[in-house]
Amino acid sequence: MANLIRTDHQQHIPKKRKRGESRVFRLKTFGESGHPAEMNELSFRDNLAKLLEFGHFESSGLMGSWSFQLEIQRNPNPLYVLLFVVEEPIEASLNLRCNHCQYVGWGNQMICNKKYHFVIPSKETMAAFLKLEGGGYAFPEKESFSHLVELQGHVLHGFFHSNGFGHLLSLNGIETGSDLTGHQVMDLWDRLCTGLKARKIGLNDASHKKGMELRLLHGVAKGEPWFGRWGYRFGSGTYGVTQKIYEKALESVRNIPLCLLNHHLTSLNRETPILLSKYQSLSTEPLITLSDLFRFMLHLHSRLPRDNYMSNSRNQIISIDSTNCRWSQKRIQMAIKVVIESLKRVEYRWISRQEVRDAARNYIGDTGLLDFVLKSLGNQVVGNYLVRRSLNPVKKVLEYSLEDISNLLPSSNNELITLQNQNSMGKMATNGHNKITRGQVMKDMFYFYKHILMDYKGVLGPIGGILNQIGMASRAILDAKYFIKEYHYIRDTSAKTLHLDRGEELGIFCTIAWKCHHHNNEIKVPPQECIVVKKDATLSEVYGEAERVFRDIYWELRDVVVESVVGGQIEITRVDEMALNGNKGLVLEGNVGMMMNIEVTKCYEDDDKKKDKRIECECGATEEDGERMVCCDICEVWQHTRCVGVQHNEEVPRIFLCQSCDQHLIPLSFLP
């Protein structure tokens, strides 16, 4: 275990691996083909075995474990992290059934014999694991690797069942003190899933940043969660949210016109319209919808270097290139002053474009110049004023108003801003007075998130209309927590050939159909696996290899015996004859022994007891979704605590009556 803590001065190991010697692998390529293993097998279990050959073997016993040292950077200062792989047998699990599988949507999967945990500990979880003593790290006991997977707060923690289904449990980036960014950790996880040939991966998306839930922020901006960049899509929702509800909620929020939103917010909040105008002016493309706004802000935030600045147009001296404009700068500035004075005279009310134009024509006779200025002036800062322009959603006409923002601006010479716009807004030259930082963009993004997306919590008070609709849709988006990614490989043989030629061997895709006696002899068929046999193997040899593979993977098939081929192809006795027939996949018929059937039956009886629990919540949920529930003490129906008014930070009441039972109780007035 001395290799757990390594100094930065260790030399990189030679290409050839010596027995018992630790190796260093590049984080950036770890998991790709040949880095370190050629994971070119057709099954998850075989590729995993190849990968573990390159790991440093840490312990055996009940839970085997391996470690890999991954290099984050070599210069200027070498930086490493440790990746542990811990094998958890079914005997070490608290529950036979996997709750993660149930919540993400594949709870009917057969029970696997093993889980393989992939863990990159954080500094805190590593310290807890190694038990800091006297200023130095003590070597952990071999059996204590079970504690590693139980700790919370790892940089990365995901696990695979032995059939290739898996779950991502934890991912923490730089914000939590890690040396890795969230993107680096996620790239590594996705490479591992791809290289090992995982089947499906599920996750419970609780990712957040600066107080914002990323599945809502990225959902509105990009139409998918943060994990969508790696191919994760809706798996299942909580509180009765279905895929249709989720997609409808996303669509409704993303397509909200900013002009409509601005119109509603004008009378409620001064800051929001000003900020909207600020980012309209920063963008080279018009921001039409709420999706455009958040997408632009995310893009802008990613472009700005840390502690660096970008010019804000609020106090910019903007000019029009005289070669592209037929009016002089002097005439344009005069027209702007006239428009500003016209808006001042109506005491900052909203008036139509035509009214502004008519008032300005008393001083400016050139209607072409007025049209040009009005077109370019909308949502621009002029001196101490913000000229707001919005489409009236009722009258369907453009309206203008003036906002005094002198108290919001930093001290400056407050020069009159003229227009630089060939058609709408072109290149800008800054006087350097007002700068926008990466942190300011994040702060403004949180402001929009809080005051627009999350207003159902009453940030702006009890208001109705469009903001309430946005709040309800945002709640539905947040209640969609479980996302999945399905990895498609050649082993999914619904439309592919039976075998793959491997020289003297054949890779055969097959599965075993067996009767579950507890469920009225229901036929259960696990996903196909690739078994490798010689080209001239007999059917009995195929049966034997299939038994070995499926016994190793599934707890319910630990003593399965294959008896025949489904379909009754009795005349076929050799595998090469079967290959010549061009079958699409081999389905074998098997039986499970009596003792195993008793254990399986007991397991299913426990499942049935859980299924007998009546769940009838007002949100529409009819089964457990991982959220907290409470049971009525009279009708014994379970409901979400949130749906019955119990706040998240409140304890579940010891005695609880649902609304229906509470209304039907007869007052016992004769009791003292």
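We number each residue from 1, going along the chain as drawn.
Even glycines carry a Cβ here, placed using N, Cα and C.
At each noted position, the model has the original residue.
Looking at Swiss-Prot, the entry for mutagenesis of Glu627 to Lys says: Normal fertility. According to Swiss-Prot, the experimentally introduced change Cys635 to Ala is described as follows: Impaired fertility. His640 to Asn appears in Swiss-Prot as a published mutagenesis result, with the remark: Impaired fertility; when associated with G-643. Quoting Swiss-Prot on the mutagenesis of Cys643 to Gly: Impaired fertility; when associated with N-640.
Spatially close to His640 (mutagenesis position) yet at least six residues away along the chain are Tyr239, Cys617, Cys619, Ala621, Glu627, Arg628, Met629, Val630, judged by Cβ distances under 8 angstroms. Within the set of mutagenesis positions (Cys635, Cys643), the lowest number of other Cβ atoms found within 10 Å of a Cβ is recorded at Cys635.
When secondary structure is read from DSSP and collapsed to three states, His640 (mutagenesis position) falls in the strand class. Between the CA atoms of Cys643 (mutagenesis position) and Cys635 (mutagenesis position) there is a gap of 17 Å. Its Cβ placed at the centre, Glu627 (mutagenesis position) has 17 other Cβ atoms within 10 Å.
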